[in-house]
Amino acid sequence: MGLPQNKLSFFCFFFLVSVLTLAPLAFSEIFLEEHFEGGWKSRWVLSDWKRNEGKAGTFKHTAGKWPGDPDNKGIQTYNDAKHYAISAKIPEFSNKNRTLVVQYSVKIEQDIECGGAYIKLLSGYVNQKQFGGDTPYSLMFGPDICGTQTKKLHVIVSYQGQNYPIKKDLQCETDKLNHFYTFILRPDASYSVLVDNKEREFGSMYTDWDILPPRKIKVKNAKKPEDWDDREYIDDPNDVKPEGFDSIPREIPDRKAKEPEDWDEEENGLWEPPKIPNSAYKGPWKAKRIKNPNYKGKWKNPWIDNPEFEDDPDLYVLKSIKYAGIEVWQVKAGSIFDNILICDDPAYARSIVDDYFAQHRESEKELFAEAEKERKAREDEEARIAREEGERRRKERDHRYGDRRRRYKRPNPRDYMDDYHDEL
């Protein structure tokens, strides 16, 4: 027996909605999704770069000091003043005719002082055991901090073998909580940079990187045409100065003033009332201002097509990607990298960030606040002990020097003089 008509219609509707909802996911492609769960060491190769010099650091698999989820572990830089390099090989792909999404999370738990927390996409063959700072890359993206002044968010792309940093001044987060950084590059060469799913910057590779010459340039030595009227307002030609306007005095005699009773005309002359401001005086006459009907706007140097510009429709296309890597140097270690995603679906990347914040953000903040409270109490106690120790040492020093002064006190010559005078 078949389904009733109304149930069959509902089933068809539900099936259609499901297909439409899942269709984008079915056609999206994930090239790398790494949450550093079991077996991650088999996927990632720790480089020996700088190891012979004793300058190579190691990574620790941990959730950190204030994890939103203690079971969600990443890899943390572990040794101070070291170079870190680790990479994973991924199925080779090209972003030609597709959107590229690069996303990861990093929690900079430490007072880093100076160091990077970015990731790189690599092309061609890479000896992963020798992967280091001089290894060519196709994209470098993420925070770089040094002191209190530099809090830069790098977006560096490689074009024809040369690296080009973004011209805009992008800032990274420094509050010791977990943050997601997302870079989206589209086939029309437009891009977006997101931090925690909030768009921090957007634009075009044509304008925000100095890769190609600009499409338009200003005309050199251009001059404003003589008939160009850039006066937005002009005097009203129909406004006429009232008759007698210029004869109105600025001040007039005070009519309420009275001659003093003791005024002596022979001695002081004829009394005159003091002057007061004239309320009828309007100052110099000025015609009313009206909109200029011939106003053409402020003159600007005209733009023309740049003869040196040659378009590259593949400007957005990176060399085929084969590896993802972390290569940084840090004065103070302690940054946790996690949730690395390389795909072509911005919606899927957004869902990962949304899920993390919905499930773990509040607990992470609570643990961080508690850790900060304990740190503050510990520092206050250490400061108290240091003050008490300093006071104790000061008292000992004063006591010791006091005894020495009394022991080696020099006689006062006046004492001898007094004895001499007494004898006299």
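Using the three backbone atoms N, Cα and C, a Cβ is placed for every residue, glycine included.
If you check Swiss-Prot, you get these features:
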type	residues	note
MUTAGEN	Gly115 to Asp	In crt3-3; loss of response to the PAMP elf18, but no effect on the response to PAMP flg22
BINDING	Tyr118, Lys120, Tyr137, Asp144, Glu327	alpha-D-glucoside binding site
MUTAGEN	Gly142 to Glu	In crt3-4; loss of response to the PAMP elf18, but no effect on the response to PAMP flg22
MUTAGEN	Gly147 to Glu	In crt3-5; loss of response to the PAMP elf18, but no effect on the response to PAMP flg22
MUTAGEN	Gly244 to Ser	In psl1-3; no effect on EFR accumulation, but decreased response to the PAMP elf18
Which of the recorded positions Gly115, Lys120, Tyr137, Glu327 has its Cα closest in space to the Cα of Gly147 (mutagenesis position)?
-> Gly115
Among the recorded positions Tyr137, Gly142, Gly244, whose Cα is within 10 A of the Cα of Gly115 (mutagenesis position)?
-> none
Other than Tyr118, Lys120, Tyr137, Asp144, Glu327, which residues of the same chain sit close to alpha-D-glucoside? List them in sequence order, counting a residue when its Cβ is within 8 Å of the Cβ centroid of the site.
-> Gly116, Ile119, Met140, Phe141, Gly142, His154, Ile156, Gly325, Ile326, Val328
Which ones are near Gly142 (mutagenesis position): of the recorded positions Tyr118, Lys120, Gly244, Glu327, which have a Cα within 10 Å?
-> Tyr118, Lys120
Pairwise Cα distance for Asp144 (alpha-D-glucoside binding site)/Gly244 (mutagenesis position) [Å, integer] = 73
Spacing of the two Cα atoms, Lys120 (alpha-D-glucoside binding site) and Gly244 (mutagenesis position), in whole angstrom, works out to 81
